[in-house]
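Notes to accompany the following structure.
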Amino acid sequence: MSVKRSVSEIEIESVQDQPSVAVGSFFKGFRAPSDTTFDLYKKKKSEKDEFVLHGENERLEYEGYTDSSSQASNQYVVGLFNPEKKSIQLYKAPVLVSKVVSKSSKNLRGPKIKSKSDTRPSALRNALGEAFGTKKAKKAIADLERNRIDSDKLTDSAIDIVDSVRTASKDLPTRAQLDEITSNDRPTPLANIDATDVEQIYPIESIIPKKELQFIRVSSILKEADKEKKLELFPYQNNSKYVAKKLDSLTQPSQMTKLQLLYYLSLLLGVYENRRVNNKTKLLERLNSPPEILVDGILSRFTVIKPGQFGRSKDRSYFIDPQNEDKILCYILAIIMHLDNFIVEITPLAHELNLKPSKVVSLFRVLGAIVKGATVAQAEAFGIPKSTAASYKIATMKVPFKLPEMTRRGRGPRR
């Protein structure tokens, strides 16, 4: 026999979007005693509708929380049906996953409370040992107590120690002062770490003092047409390929500053190649009449005056130690950076200075230069075969500039 089915149309009278009722979902259901009270709480700062249900009576507690995973995928409503109008009112009703907990089974143990007694367990143990222990045990307890440090008695001593340390360390340099001392001890010209252009990293006045720069007069070199006669006006005659090649490109009055740098470079090369000379008079004999103020400035910055030497400055003795040798070389490289527009080939320069390329690379890195294999564009500019470009080292300067840290190395072969 078939079952007859009827279909009724029900009108949705209203829908309440804001939660106005909540449904507690208890496993297998339950029947709450009449003395049970329930409270519903909502999290104020939560963007979602999150609720907490709490109820209790004399023996039981009821706890419920909004199921966030279920809430994200499902939406629950409670419908209030009006049979006369055949309409229904829908109320949003979050479901709270709930459970019943017996008060007798809850762990109501509170935090551990420290004993008010100041007696240490070891003190109690020692008291028993002194009362009932052997002579050997009593002696060990007495030695232990005699050597025990009482922190309370050390409070005043600790204050005195701190005051003594402060007094002793007040004259020690600060971190900034130590950085300044380290910077001054570097073998490089004074660097401008805030430079926004590569020319500002080692400005010319940090390489050649302004007072000395004005004594480098190169107008006669600029006016001279014959190249050999031009080279004869430089302070050191060593047939430098670099000086001769660079001189060909400095022919305009606007290049006067670079010509002054080239002149000073020639003088530094002369001092470096005669670094075993230990007397100013002998040094001047090997140079081509440079202004004496330039020589005095170089000797004051790049040499160590021998102790016990008195008399005229022209006759004084000095020596150039390994640190000052590196300092002269760093100044030479800084000048060459300016002359070569801050892109320098390592190999020809190493031949010019009679140094190993690795030594030149390490000095450039002390200056903060970046040393890498030549790029395709650089290889084309310098006429380097593409097959060897990656191993052909080029030194460049870039901004922002970071001053490299100085590291101490063990003594070893210099070159």
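Note that the numbers count up from 1, one per residue, in the order the chain is shown.
Cβ from N, Cα, C; glycine included.
Look at Lys356 (mutagenesis position): DSSP puts it in coil. As a published mutagenesis entry, Lys356 to Ala appears in Swiss-Prot alongside the note: Loss of DNA binding; when associated with A-358.
Sequence-distant contacts of Ser358 (mutagenesis position), defined by Cβ-Cβ distance under 8 angstroms and a gap of at least six in the same chain, do not exist. Listed in Swiss-Prot as a mutagenesis experiment, Ser358 to Ala is described as follows: Loss of DNA binding; when associated with A-356.
The mutagenesis experiment Lys359 to Ala is recorded by Swiss-Prot, whose note states: Loss of DNA binding.
For Arg365 to Ala, Swiss-Prot lists a mutagenesis experiment annotated as follows: Loss of DNA binding. DSSP gives Arg365 (mutagenesis position) a helix state. Sequence-distant neighbours of Arg365 (mutagenesis position): residues of the same chain at least 6 apart with a C-beta under 8 Å from its C-beta are Val371, Pro404.
Its Cβ taken as reference, Lys393 (mutagenesis position) is surrounded by 20 other Cβ atoms within 10 Å in the chains shown. DSSP gives Lys393 (mutagenesis position) a strand state. Experimental mutagenesis is annotated in Swiss-Prot for Lys393 to Ala, with the remark: Loss of DNA binding.
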Other C-beta atoms that fall within 10 angstroms of the C-beta of Lys359 (mutagenesis position): 15
Lys393 (mutagenesis position) versus Lys356 (mutagenesis position) - Cα distance in angstrom: 13
Alpha-carbon spacing, Lys393 (mutagenesis position) to Lys359 (mutagenesis position), which is rounded to whole Å: 13
